[in-house]
Amino acid sequence: MAGSAVDSANHLTYFFGNITREEAEDYLVQGGMTDGLYLLRQSRNYLGGFALSVAHNRKAHHYTIERELNGTYAISGGRAHASPADLCHYHSQEPDGLICLLKKPFNRPPGVQPKTGPFEDLKENLIREYVKQTWNLQGQALEQAIISQKPQLEKLIATTAHEKMPWFHGNISRDESEQTVLIGSKTNGKFLIRARDNSGSYALCLLHEGKVLHYRIDRDKTGKLSIPEGKKFDTLWQLVEHYSYKPDGLLRVLTVPCQKIGAQMGHPGSPNAHPVTWSPGGIISRIKSYSFPKPGHKKPAPPQGSRPESTVSFNPYEPTGGPWGPDRGLQREALPMDTEVYESPYADPEEIRPKEVYLDRSLLTLEDNELGSGNFGTVKKGYYQMKKVVKTVAVKILKNEANDPALKDELLAEANVMQQLDNPYIVRMIGICEAESWMLVMEMAELGPLNKYLQQNRHIKDKNIIELVHQVSMGMKYLEESNFVHRDLAARNVLLVTQHYAKISDFGLSKALRADENYYKAQTHGKWPVKWYAPECINYYKFSSKSDVWSFGVLMWEAFSYGQKPYRGMKGSEVTAMLEKGERMGCPAGCPREMYDLMNLCWTYDVENRPGFTAVELRLRNYYYDVVN
C-alpha cells in the first residue's frame, strides 16, 4: 500500500513525496533543466506507485511507475525492478523507453523532507476506528489485529475511505443529488459524489454558474476509476484530490464539498453544521494541521472575521461520524478477526470461565472421526455449549486403557500452561473434562498442521507464507514477554484456522519461567525433537526464549520448503556434528534471500548473540509489510 512503499523510498535524497507534477517541474527548473536531470515523487493516482520526472530539451517529462502484484516496480511496458531506486539506476544506463538517460538526480534542498500525502496523515486513525467498529476489539486484541493485518487494513481503508468522507453521499438518485447541491450556498465548484449502481461506478455532481453538471466515474477491468477520457485513479479520494488542484477535463476545479442534508440544515449533533468552504489548489497543503476529532466533539468554528475563501474550517478528508458501510464484508477476503477464535470466548463478560477450568461433560459433544493421534491418545472435533454460543472445539482425549499417571500429569501440566495464555496467535484452552477419559478442550483450527497443509498446497505464494510465519513470531513474542518457553516449536505444532491465520499449539513440553529466571534446565534428556533444538539445549539441557528462536528458524525453513522435513535422512547425532562445524541447512528453493538470512540469524550458535523474538518479529513485520503491499 501507499504508506509502506513510500517509506521504502524516504531515504532517497531525490524522493520528494506527494508533490504535484507542477511542483516537480518547478524543482527541475531550479536545478537548471539540464538533460537527464530527474527526481522521484509519490504517485497521486496509484496506491503504492511513484512518478519519475525527467528534464530534456528544457521540458519536463513524467513517467508513472506502478507497483505490480508481485511487489516489483515498472514503467508501463517496461522492465520490472525490485525497488524504485533499482529502476532509476537501470535507466541511468539504459533509456529503454525514456526520452533520455537519467544523468543527475535533483536532491531535496537542505531541511526539506518528503511531502506527506493526505492518506498517510489519516490512515492510522481510520484503521483504528475501523477495527474498533468492525470487530469491537480493544486493548491488546486491537493492537495485535493492527500489527498483523496492517497491509490488508491499509488497502481496505484506502479503497473504502470515501464512505467516511463528507462529500460521499452513497446511493442517492440523480434528482436527489441535484436538490442537495442546490441547497444552501451556490459556490462554484461545490460538489458531491454518489454511487450509481452495483457495478462500482459513481457520479460526480458539480455546481457551475447555478447549474449542476454530472460526470460519470467508471471503474475499468483493473479496478481503476476515471471520468470519461480522464486520468485513472485507484481511489475516489485520489480523484477528488486531483480535481481540487486542476479541472483537467471538468469545467472547473472542485472547491466546496456538499455536506449531507442533515449537516447543511444545522441539525443538532451534526458534525459540520456550519456552511464552509476551502480555497482551490488542493488538499495536501492544508491537511498538516488536521487532528482527529474525539467522538462527540465538534471541530471548533473559525474565529469571527476570518475569510472563508482563504481559511479552511472544513477538512474534506475529515471522516464523518457513523459506522462503516454494511456491505464491506462482502468486498474483501476474510481476515483473522472475522473468525470465532481471534478473541478468547471468555472475552465476552457474559461468558463466565468455569472455576479451576473444569467443564461440564454434558455440555460437550464429540464427533466420531479422529483429527489425529499420538502417544497420549487421540484428538477429535467437538462442540461445547457455552452460555451464549455453541463453540466448535478440538478435544485431546487421553488414552484410557493405559491408565498411566504420567500421561495424566503431562495433560494437566499442558492445561496449566495453556490456561495462563491468551493471544490471537496461540491456541487457547477452553477447559478440561474428567469423564470417561481426561480431555483437554481447545480452540479449533480447521485446516490442521502447517507442514501438512503446505505439502498439499504448493500453490501458496511466498507472501502468504511470510504472513503466517510473522503471525507465529507474534505469538512467540507474546510467550517470551509472558516468560514461557515453548520447547517444541515446529511446523507440525502450528495449526491453521484459515490459509491466512496461524496459531501455535502443543504446549506439552512448555515451561513457565520464574521472574528471576531466563532459562529452564531439564534434569534428563527426554524424547526431544533434536532437529529443532539449539546447541545449548542438546549440550547443556538449557531452554530459553532464545532456544525457541532457534526452533523458529527451523520452522521457517520448513514453511519455505513447503513442509519438507529438516535435515532429511540425517540422524540426531549427525545434525549435532554438522552444527558444531558451523554448517547450516541450505536455502530452500525459491525462498527470498531476506528470509534465509533471518533463518541464519536465528541459528546463531552463541545464545547471547542470538536475537530474541522482539527483534525477530520486528524484522519479519517490516519485510512482510514491504512484500505484501
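Each residue, glycine too, has its Cβ placed from N, Cα and C.
These figures come from a predicted structure and were not determined experimentally.
Residues or ranges marked as ATP binding site in Swiss-Prot: L371, G372, S373, G374, N375, F376, G377, T378, V379, K396. Cβ environment of N375 (ATP binding site): L407 lie under 8 Å away, each six or more residues apart in the same chain.
What Swiss-Prot records for 14-106 is domain 'SH2 1'. Counting residue by residue with DSSP, the domain 'SH2 1' (14-106) contains 18 helix, 30 strand, 45 coil.
The domain 'SH2 2' annotation in Swiss-Prot covers 167-258 and rests on sequence analysis. Here the domain 'SH2 2' (167-258) has, by DSSP, the following mix of helix, strand and coil residues: 19 helix, 30 strand, 43 coil.
Positions annotated as domain 'Protein kinase' by Swiss-Prot: 365-625.
Sequence-distant contacts of R41 (mutagenesis position), defined as residues of its own chain at least six apart whose C-beta falls under 8 angstroms from its C-beta, comprise F15, F16, G17, N18, I19, A24, F50, A51, S53. Under mutagenesis, Swiss-Prot gives R41 to A with this note: Loss of interaction with FCER1G and TYROBP; when associated with A-194.
Record note (Swiss-Prot), mutagenesis R194 to A: Loss of interaction with FCER1G and TYROBP; when associated with A-41. The unchanged residue is displayed. In sequence order, F168, H169, G170, N171, I172, S177, Y202, A203, C205 are the residues near R194 (mutagenesis position), counting only same-chain partners six or more apart with C-beta under 8 A.
One mutagenesis experiment named in Swiss-Prot is S544 to Y, and its note says Constitutively active protein tyrosine kinase activity. Causes an immune dysregulation disorder. Treatment with SYK-specific inhibitor ameliorates the disease phenotype. Remark: S544 (mutagenesis position) has V485, L513, N518, Y519, Y520, V607 as non-local neighbours, by Cβ distance under 8 Å and separation of at least 6 in sequence. Secondary structure at S544 (mutagenesis position), taken from DSSP and collapsed to helix, strand or coil, is coil.
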*Measure from the Cβ of S373 (ATP binding site) and count the other Cβ atoms within 10 Å, all protein chains considered.*
12
*Maximal Cα-Cα distance (Å) across residues annotated as binding ATP, namely L371, G372, S373, G374, N375, F376, G377, T378, V379, K396*: 14
*Return one of helix, strand or coil for N375 (ATP binding site), based on DSSP.*
coil
_Please identify which of L371, G377, V379 has the densest Cβ environment, defined as other Cβ atoms within 10 Å, among these binding-site residues._
G377
